[in-house]
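Taking it in order: structure first as structure tokens, then the write-up.
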Amino acid sequence: MNTQILVFIACVLIEAKGDKICLGHHAVANGTKVNTLTERGIEVVNATETVETANIGKICTQGKRPTDLGQCGLLGTLIGPPQCDQFLEFESNLIIERREGNDVCYPGKFTNEESLRQILRGSGGVDKESMGFTYSGIRTNGTTSACRRSGSSFYAEMKWLLSNSDNAAFPQMTKSYRNPRNKPALIVWGIHHSGSTTEQTRLYGSGNKLITVGSSKYQQSFTPSPGARPQVNGQSGRIDFHWLLLDPNDTVTFTFNGAFIAPNRASFFRGESLGVQSDVPLDSNCGGDCFHSGGTIVSSLPFQNINSRTVGKCPRYVKQPSLLLATGMRNVPENPKTRGLFGAIAGFIENGWEGLIDGWYGFRHQNAQGEGTAADYKSTQSAIDQITGKLNRLIDKTNQQFELIDNEFNEIEQQIGNVINWTRDSMTEVWSYNAELLVAMENQHTIDLADSEMNKLYERVRKQLRENAEEDGTGCFEIFHKCDDQCMESIRNNTYDHTQYRAKSLQNRIQIDPVKLSSGYKDIILWFSFGASCFLLLAIAMGLVFICIKNGNMRCTICI
């Protein structure tokens, strides 16, 4: 009896599609690179620029009361040269000084010029009050061709006191003024330095001249210095202007015997203002609170890279043209090669979902009813709440209203100017470093926070499912019971009741091999098992054939 044994070997791989829920985070195809304390060039989903580089090349005056001084210098509003006649009294919250502006007509200068200029820039304008000085036995109408109106004139707010006639003696005089208001009075007077001793004698008589000024806080004596000097505006003489702030109810007393330029009115400040030196035009159709010589900076950002010398409520100047603040989580673009079932991610921190546009974190699920994706608003909102206001916090730390002293120093003040310039440069260096450090710290916090919220969401789902599901190491959970859309929704909104499905899950869990391997090892083991199984079956078949031939139950005929 011939017995023929036919052996068929078939290897079939069946993919069992069970219910599954996966967790993931938002990703974009091309993120933005930011720096943190520990790393540079980290890619994030969203980032906001913190350095303003856009400038409006005009002085924006919308909502302001600007005063454009034109040819009048700011200090000239106190003494009244012809070019300042329309600004002897004014009110403003934005004072614009022009390069063409001049403080004087008869050559001279102010002492502590920059300090006085800064005071006037913030004064809100000035109004004036007569000091009530009267004179007898002298002339009070001194004029000069350097200050021309219809003809020779003088400073509108000053009186040039001269001897009653050429070469006549100038009498010793004392004049006092008490400040009647409840705010400081600005008092300005001048000392005339004649072009020669002969000129001084002609104007004030012979003998030494001495001017003494005193108040409760101020005491100073002045002696004129006649002498030849280069002519300016046709004059070889000079007038030095001095000033003091007189407290309420305080009295200033002037004692003099010639060469004295007497004040006519005291000046009082009207309020507060900003002062900017600029030659750009004014524009009432735009508004802003930060000004510089080149125009207006309108920005809500904490830093700017436009001009280091600004006035008003301004972003801090930094050297860096860009400092990106992370306002989104770490970005890892979706990689199709690492997807599992229906595009599930392989490692929820290592890869993202580019389609999750309505939230930072979310779920994807698969069940008998199909597949779906939904954002998790709770974790998303938790992260956003902590990151919202990050830019505002930076602005609060950096934005202050301040004014920087300009570099218009005379020779005496040049050393002070050098110190201020060095200090300004040092401050820029410090703030540039501080800005980079602040942004890096905030970026570090944002990225750590985003990862933390992702982990919290993962732990929340794991604690809900407990033994009813098993993690597969890719950010997904294999669920051991049927989980319809309502069940999936309960997992997402944290109302899932694991006890309801415990019995069915335990029954299904017993049928599943508890050992889980990563996909790479699964492939190796699969092929190894397949080869070993085929070899074993082949060995068994050959053994049966050998036994049958030996017992005579099978005959092998070889034909050639």
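A Cβ is built for glycine as well, from the same backbone N, Cα and C atoms used for every other residue.
At each noted site, the model still has the original residue.
DSSP gives Thr111 (variant position) a coil state; it is part of no helix or strand. Swiss-Prot documents Thr111 to Ile as a naturally occurring variant and attaches the note In strain: SC35M mouse-adapted.
In Swiss-Prot, the entry for natural variant Asp240 to Asn states: In strain: SC35M mouse-adapted. The structure shown retains the original residue. The C-beta environment of Asp240 (variant position), restricted to residues of the same chain at least 6 apart in sequence and closer than 8 Å, consists of Gly108, Lys109, Phe110, Thr111, Gly190, Ile191, His193, Phe222.
Non-local neighbourhood of Lys504 (variant position): Phe480, His481, Lys482, each in the same chain, at least six residues away, with C-beta under 8 Å from its C-beta. Here Swiss-Prot notes a natural variant, Lys504 to Glu, with the remark: In strain: SC35M mouse-adapted.
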